[in-house]
Structure formats: C-alpha cells, structure tokens
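As written in Swiss-Prot, here are the features:
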- 6-120: domain 'Response regulatory' (DOMAIN)
- Asp12 to Val: Very poorly phosphorylated in vitro, produces OmpF at 0% and 15% sucrose (MUTAGEN)
- Asp55 to Gln: Not phosphorylated in vitro, no OmpC or OmpF under any growth conditions (MUTAGEN)
- Arg71 to Cys: In ompR4; OmpC expressed at low levels even in low osmolarity (MUTAGEN)
- Val203 to Met: In ompR2; OmpF+ constitutive, OmpC- (MUTAGEN)
- Arg207 to Ala: Loss of transcription activation (MUTAGEN)
- Thr224 to Cys: Loss of transcription activation, loss of DNA-binding, about 10% phosphorylation in vitro (MUTAGEN)
- Trp226 to Ala or Cys: Loss of transcription activation, loss of DNA-binding, about 20% phosphorylation in vitro (MUTAGEN)
Amino acid sequence: MQENYKILVVDDDMRLRALLERYLTEQGFQVRSVANAEQMDRLLTRESFHLMVLDLMLPGEDGLSICRRLRSQSNPMPIIMVTAKGEEVDRIVGLEIGADDYIPKPFNPRELLARIRAVLRRQANELPGAPSQEEAVIAFGKFKLNLGTREMFREDEPMPLTSGEFAVLKALVSHPREPLSRDKLMNLARGREYSAMERSIDVQISRLRRMVEEDPAHPRYIQTVWGLGYVFVPDGSKA
C-alpha cells in the first residue's frame, strides 16, 4: 500500500528527520522533511501529501497550533502527532483539535510505520466489516454519513471529519445497537489493541458527540453502556 504515498515529516531534530526519511523511503514511501512551520507552509504551497508526522514541540509555532490551523482550513491530511513521553494532556488536546493519532518519543520507527499504515488504511476506506457501496449511506436524525465518500452532512451542510473521527464513527454505525468496548473500537478503527492508559477513543467519542448530539452530556445516538462500552442507536431511543 506504500506505493506513491507521500509523507511529510515536521520535526526540528535533524537526526530524527534524517532517520525517518531514510527508513520510510526504504519502506516504499516518498518522504519530505522540514524543521518548522514556516518551511512546512512553503512546501505545502507547492506539494500535497497523504500524511504528516508532526512534532508537538517545535520552535516558533508549535505542533498543536499547526494542527489547529490546518483543521480550521479544512485540510483533510491525516496527522500523527509526535509527543514527549508523559505529555498526556498535550496528546489529548492534539486529538481534540483533529490529530488522527499520536506516538510518544522515544519510539521505534517500526511502531511509527505501523501507525502510518493504519491511518492510511483508514483514509483509503479499508476498514473490516464495511457495508457495500449500495449500503454505504447511513441516516440518523438530521445526519447522513456516506461510508463510500467519507462525507457527513447535517441536512445539506457538510461536516468535515478527520480520518480518526470517521474511523470511529464508521465502526459504530457498522454495528448498530451492538455495544462496542474500547478494545473492540480500537481494533476496528485503528487496527491495534487498546491500552488502559490511552484516551484516544474517549476523545474521539467526545468530539463526535459534540457534532451529532443536541445535548452531548445526554447523548441519544452515541450512548454509553456502563461496563460494556459505546453503542450507536440510529433512532435515538434508549439503548
């Protein structure tokens, strides 16, 4: 799946950039790297990329600000945030503002490769158990989710989704009225096991509820089943 995929690495650590360029190129990706937001902006005016690996702690504009800015511009490029070990608050904030995944430093390049592949699979609409194209539009309340085109609408108004949000929502709507544990959701949406220390599923659920629920504190469509996980209820009735 690596053929023709272009990866942009944004990190001020020159040695890490060189290592990732070499390793990801060996894995079949086209890789460019820059050291800061200014260089990134100049490059993005000339080239497009399938995915960005973005360091949180950058000189000048930091990774959180870059991610927020790109999402405010409706840039759909998936972003994997690179954070320092122990920066849980920053990881959660990164996911809340639209990062698709994160990886803490120090990391094994193989782990980053696995996460890149998982995000690109989601972006390519390759989730297991997906409905066929003929069954690809899911309607609930005022919303329509097109699983084939990865678009969601509130009545006629488009609602942009990150690849992470789409993956979690797709997993839920593909299993209506079936409570899904965090483990199951993580496996369906990200292709890996859930860690008890990880908050990414909860963060994505919170973001989705803010999009589709009139009262996110009392959700109708994405409900919590205590002790079991989360459940999608198409008609908004009690699970």
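Positions of Cβ are set from backbone N, Cα and C atoms, glycine also.
So, quick note: what you're seeing has the original residues, none of the substitutions.
Where Swiss-Prot records a feature, it is marked here on the structure.
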residue	record	DSSP class
Asp12	mutagenesis position	coil
Asp55	mutagenesis position	strand
Arg71	mutagenesis position	helix
Val203	mutagenesis position	helix
Thr224	mutagenesis position	strand
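Using Cα positions, the member of the mutagenesis positions Asp55, Arg71, Arg207, Trp226 nearest to Asp12 (mutagenesis position) is identified as Asp55. When the Cα atoms are compared, Trp226 (mutagenesis position) and Asp55 (mutagenesis position) turn out to be 36 Å apart. Counting Cβ atoms from all protein chains shown, Arg71 (mutagenesis position) has 17 others lying within 10 Å of its own Cβ.
The number of other CB atoms found within 10 A of the CB of Arg207 (mutagenesis position), across every protein chain shown, is 20. Using DSSP to sort the residues of the domain 'Response regulatory' (6-120) gives these counts of helix, strand and coil: 52 helix, 26 strand, 37 coil. Residues within less than 8 Å, Cβ to Cβ, of Thr224 (mutagenesis position) and separated from it by at least 6 positions along the same chain comprise Tyr230, Val231. Of all the mutagenesis positions in the list Asp55, Val203, Arg207, the shortest Cα-Cα distance to Arg71 (mutagenesis position) is found for Arg207. For Asp55 (mutagenesis position), the count of additional Cβ atoms within 10 Å of its Cβ stands at 22 [all protein chains shown].
Same-chain residues at least 6 positions away in sequence with a Cβ under 8 Å from that of Val203 (mutagenesis position) are, in sequence order, Ile92, Leu95, Glu96. Annotation: Asp12 carries the greatest number of neighbouring Cβ atoms among the mutagenesis positions Asp12, Trp226 [cut-off 10 Å, Cβ to Cβ].
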